[in-house]
Every structure is written in structure tokens, then in C-alpha cells.
Amino acid sequence: MKPIQSPSGVASPMKNRLRKRPDLSLPLPHRDVALAVPLPLPPPSSSSSAPASSSAISTNISAAKSLSELERVNRIGSGAGGTVYKVIHTPTSRPFALKVIYGNHEDTVRRQICREIEILRSVDHPNVVKCHDMFDHNGEIQVLLEFMDQGSLEGAHIWQEQELADLSRQILSGLAYLHRRHIVHRDIKPSNLLINSAKNVKIADFGVSRILAQTMDPCNSSVGTIAYMSPERINTDLNHGRYDGYAGDVWSLGVSILEFYLGRFPFAVSRQGDWASLMCAICMSQPPEAPATASQEFRHFVSCCLQSDPPKRWSAQQLLQHPFILKATGGPNLRQMLPPPRPLPSAS
């Protein structure tokens, strides 16, 4: 920590004070030079008239949008960490979503976000919301995202299995793509699954939101997010302290899909209940199951997602080949791919 210096022209009352013990001095704290890394600056703007308080963090200048060219239309979502606005890029009249993340973040967090944003900009999949750009404006981090005109799937009730299978296929396609790129979402839930008027479903809120969540007090985290966490993520003792983020994403997907089918949170407690009730329900009870009225394929699909033992869960890529998913495309002899039913007890 640097000592506080008096402003120029103002005499310090301590300046001419005589030292009673000149042979004594306070030890200076050790400073690790490896930590003295300056915050990376954005690339210089091609126009000298650009405002200094707003800059785009981007290496692809042709894809960058100036923040001054974005006109806010209305607020489309908000939470503890920030607000999402629908904006229009005035030169092209193209709509985008602008996520404004509040808070003064430490330099280390900003450096990490700068590195992560380049990864997010390279993500290109029809079932993943595209990250176009990022701005640092007056201390606020603002992320320019693809606009999904129908919003999130939170509160959706999708009881028709054909429609639910197609929706699941799209989510799994995006999730398998992220996993192949070694990206773990860590927050799959209905509010992070967006849909547009063309019925395209896309995964949102990964990457930067994950980094920021790591810097926040866990006591300030959303209970709704806890509701979709896997048991071993909440209680690390369940899997000997090992956490597989890919398997955790699959669990969260399974809870979300079952919630769509039932039209309610699938556990015996409220999704917005207290932490203790949620954690007991998730970690100590049996995983929820699809009702007996559902098809055999769907019941098995949910079971493959919601295995208590993480290694027994199917991967996103494997689930894409599950009979419930293939049924949406009309694949033949799908029941032959399911395990045989349990034998009935003998009458003797």
C-alpha cells in the first residue's frame, strides 16, 4: 500500500518531525512483482473524437460497435448483478441485447474478463447466444449480445413430448458444443434458455457471468440458481470432493427439462424456498422422476440426466443419441435402444 501523500503546495505537519529513535525503522511489506501486472488497455480507437469514458474491448475492429451508436429501447430483464436492455444499432437498425453489469470490479477480475471475452466472441453455434462485443463505460461492464425476441423459457409448461424433445435437442446441441470447447456453463436453468420467434432455443449467460459469480459473496447468490445445482456441487463430500462441471451441467439440464414437462419445480420444495430446505431436498432425497404417465423414452431420458452418481450421468453428446431425442426426428426402432424392462416377480 502506498503512503498517503499531501497535495502539492500544502505542507505536511509530519514532514519536519524529528525521529526519536533514528536507529529504528518499520519493515516494508514484501511485494510480489509477478502480481504487478497493469490492466490491459483496449486497442486505440481509429477516431480521436471517441469519448475516453467509453471504450470497446475487442480485437476485431470491424465487428466492434460504438456504444454511442446503440440506442436503448426498453429494459427486458434485471437481477442483483445488473440489467439487460434491448438496444438498436442505429446505423443498421439491428436489435441487440445489452447486458449492463453493475459494480466496481477489481483489476484482476477485469483482466480475466478481457481474456474470457475473446473466447466468448469466438463461440459460434446456432444454439448458443452470440457475444458480439464488450464495453467498459464509467466503470460498468456492458456486454453486447444477440437479441432473442421471445425471452426466456422460465415458467414455460411444455407437456407435449414431441415439442419438448425438439427443445431438448437444441439445448443439448449447444451444450455439447460448449463442452467440446472445454467450456462449462455452471448455470443451466430455464431463465438462461432463450427462444426467438423462429422457435430457435439458445443457451445464454455463460462465461462472463460465471467469472463475476466467482467474485461475489456466495450469500448473495440467487436461490433460484442453487435450485438447479447438482448434489455434489452443493455437498462436495458426496463425490469425494471431486466436481465434474460437465456432469453438473447435465444435472441442471435434467431438472430444467423435467420442470418444463411438469409445469412446476420437480422437487418437493419450492424453487424459491429457503436454502436449508432446497439443499436437503437436492442432496438427501432421491432424484426426481418423470411421472408414470410419460413415455418410457422420456422417463429414461430424465433418469440419465438425474443420476446421483455423476459418472453414471450421460454426457450431452450421448444424450443427443438418446431415443427420446431421436424420436423427434422420427428414427426407427427406437425402443430397441432402451434397456429391457425389469422382469415381473414370479407368481410362485
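Here the Cβ of each residue, glycine as well, is placed from N, Cα and C on the backbone.
Don't expect the noted substitutions in this model, because it carries the original residues.
The domain 'Protein kinase' annotation in Swiss-Prot covers 70-325 and is backed by sequence analysis.
Within 10 Å of the C-beta atom of GLY82 (ATP binding site) sit 18 other C-beta atoms, taking all shown protein chains into account. Sequence annotations record features per position, and here Swiss-Prot assigns ATP binding site to ILE76, GLY77, SER78, GLY79, ALA80, GLY81, GLY82, THR83, VAL84, LYS99 based on sequence analysis.
For the mutagenesis experiment LYS99 to Met, the note given by Swiss-Prot reads: Loss of kinase activity. In the three-state DSSP assignment, the secondary structure recorded for LYS99 (mutagenesis position) is strand. For LYS99 (mutagenesis position), the count of additional Cβ atoms within 10 Å of its Cβ stands at 22 [all protein chains shown].
Under the heading active site, proton acceptor, Swiss-Prot lists ASP187. Secondary structure at ASP187 (active site, proton acceptor), taken from DSSP and collapsed to helix, strand or coil, is coil.
Quoted from Swiss-Prot, the note attached to the mutagenesis of THR215 to Asp states: Constitutively active; when associated with D-221.
Under the heading of mutagenesis, Swiss-Prot lists SER221 to Glu and annotates it as follows: Constitutively active; when associated with E-215.
Residues near ARG313 (mutagenesis position) in space but far in sequence (CB under 8 A, at least 6 apart, same chain), listed by position: ALA247, VAL250, TRP251, CYS304, CYS305, LEU306, GLN307. Record note (Swiss-Prot), mutagenesis ARG313 to Ala or Lys: Loss of ADP-ribosylation. The unchanged residue is displayed.
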Integer Cα-Cα distance in angstrom, SER78 (ATP binding site) to LYS99 (mutagenesis position): 9
